[in-house]
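Report on the following structure.
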Amino acid sequence: MATLKDQLIYNLLKEEQTPQNKITVVGVGAVGMACAISILMKDLADELALVDVIEDKLKGEMMDLQHGSLFLRTPKIVSGKDYNVTANSKLVIITAGARQQEGESRLNLVQRNVNIFKFIIPNVVKYSPNCKLLIVSNPVDILTYVAWKISGFPKNRVIGSGCNLDSARFRYLMGERLGVHPLSCHGWVLGEHGDSSVPVWSGMNVAGVSLKTLHPDLGTDKDKEQWKEVHKQVVESAYEVIKLKGYTSWAIGLSVADLAESIMKNLRRVHPVSTMIKGLYGIKDDVFLSVPCILGQNGISDLVKVTLTSEEEARLKKSADTLWGIQKELQF
């Protein structure tokens with residue numbers, strides 16, 4: 001007896017179901033799911049895999065996304081606790097990690113996340129040996145280093161989301177002050193993601209017009225317009241959002257999808273992302289910090305050599321020293 005499907009559809013060939021543009025998100029917390037929905041809305045993948053250790057939550061999130069399939073162009077959404085669901089991924093995004101407990105030292109948090117990465121990274125590598133790794137978990141610069149060490153991948157394929165979001169926040173706030181869309185406001189925040197990030201005042205421009213040339217006090221303590229406040233707001237904004245809603249999710253999700261788009265579509269756009277910076281700016285240790293990187297199908301193919309002031313360079317070096325101080329204590 002022919003089934004309804006057999007009566008309706010005449011099959012012409014047995015197809016190999018190997019995905020061509022698969023993306024995996026590890027960790028289905030608020031950040032992981034914001035990354036997932038942002039990627040789905042951009043039609044970047046032909047398959048999306050979700051992985052987590054909490055199976056009920058994982059299945060629920062997968063089903064919820066699958067039920068939106070009519071409105072999406074990603075034909076396959078899968079999930080599992082077992083990493084075999086991640087096989088043949090082009091890009092693997094890591095958002096999983098321990099949350100900082102009240103009063104917990106940064107070093108202690110890092111070590112807890114290292115232990116989590118010691119489980120995640122080898123499993124990812126086993127099933128997708130040629131993937132690019134995009135690290136989002138905090139502290140992102142240190143954990144990108146950890147992922148690089150554990151994976152054994154070449155440095156071009158291990159990328160930290162880094163200052164992509166810090167720079168986006170910076171450009172948004174710049175735009176608010178000037179009444180111009182952030183896309184037309186150019187400015188870069190580099191270095192360590194978070195508190196010790198470095199705004200490059202000399203590079204701020206709209207339509208190629210340097211703000212520093214028009215307003216030489218820009219970013220200094222003498223500045224009557226207090227543009228330094230803009231960077232201060234960038235640093236404080238995450239803490240404020242966390243205080244108000246408990247976590248940040250949407251902006252980082254959109255930021256990660258922006259990076260994923262450059263990688264999956266081989267766009268060769270320039271992003272401030274965390275990469276191995278040894279040998280630049282007088283840095284002699286294996287540390288990852290954000291500098292402008294060209295992102296494409298091989299991950300980071302090139303860096304843009306930014307001219308920094310001696311003060312900016314010193315701040316970058318200080319961040320590198322702080323990170324190395326923590327990294328050399330880590331137990332792998």
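Glycine is treated like the rest: Cβ placed from N, Cα and C.
Original residues only: the substitutions mentioned are not part of this model.
Within the same chain, the residues at least 6 positions away from Met41 (NAD(+) binding site) whose Cβ sits under 8 Å from its Cβ are Leu72, Ala257, listed in sequence order. In three-state terms derived from DSSP, Met41 (NAD(+) binding site) belongs to a helical segment. The annotation NAD(+) binding site is assigned in Swiss-Prot to 29-57, Arg99, Asn138 on the grounds of experimental evidence.
Around Asp56 (mutagenesis position), no same-chain residue six or more apart in sequence has its CB under 8 Å from its CB. Quoted from Swiss-Prot, the note attached to the mutagenesis of Asp56 to Ala states: Abolishes interaction with MP31.
According to Swiss-Prot, the experimentally introduced change Arg99 to Ala is described as follows: Abolishes interaction with MP31. In the structure as shown, the Cβ atom of Arg99 (mutagenesis position) sits within 10 Å of 11 other Cβ atoms.
A mutagenesis experiment is reported in Swiss-Prot for this position, Arg106 to Ala, Lys or Gln, and the note states: Increases binding to FLCN.
According to Swiss-Prot, the substrate binding site annotation covers Arg106, Asn138, Arg169, Thr248. Thr248 (substrate binding site) is surrounded by 19 other CB atoms, counting those within 10 A of its CB over all protein chains shown.
Sequence-distant neighbours of His193 (active site, proton acceptor): residues of the same chain at least 6 apart with a C-beta under 8 Å from its C-beta are Asn138, Pro139, Val140, Asp141, Gly160, Ser161, Gly162, Cys163, Leu165, Asp166, Ser274, Ser290. What Swiss-Prot records for His193 is active site, proton acceptor.
Each of the binding-site residues Lys57, Arg169 was scored by how many other Cβ atoms lie within 10 Å of its Cβ, and the smallest score goes to Lys57. A sphere of 10 angstroms centred on the C-beta of Met33 (NAD(+) binding site) encloses 20 other C-beta atoms.
For Met33 (NAD(+) binding site), the spatially nearest entry among the recorded positions Arg99, Arg169, Thr248 is Thr248, judged by CA separation. Long-range Cβ neighbours of Ile37 (NAD(+) binding site) (same chain, at least 6 residues apart, Cβ-Cβ under 8 Å): Leu65, Gly253.
The two recorded residues, Gly29 (NAD(+) binding site) and Thr248 (substrate binding site), show a Cα separation of 11 Å. Between the alpha carbons (Cα) of Ala49 (NAD(+) binding site) and Thr248 (substrate binding site) lies a span of roughly 22 Å.
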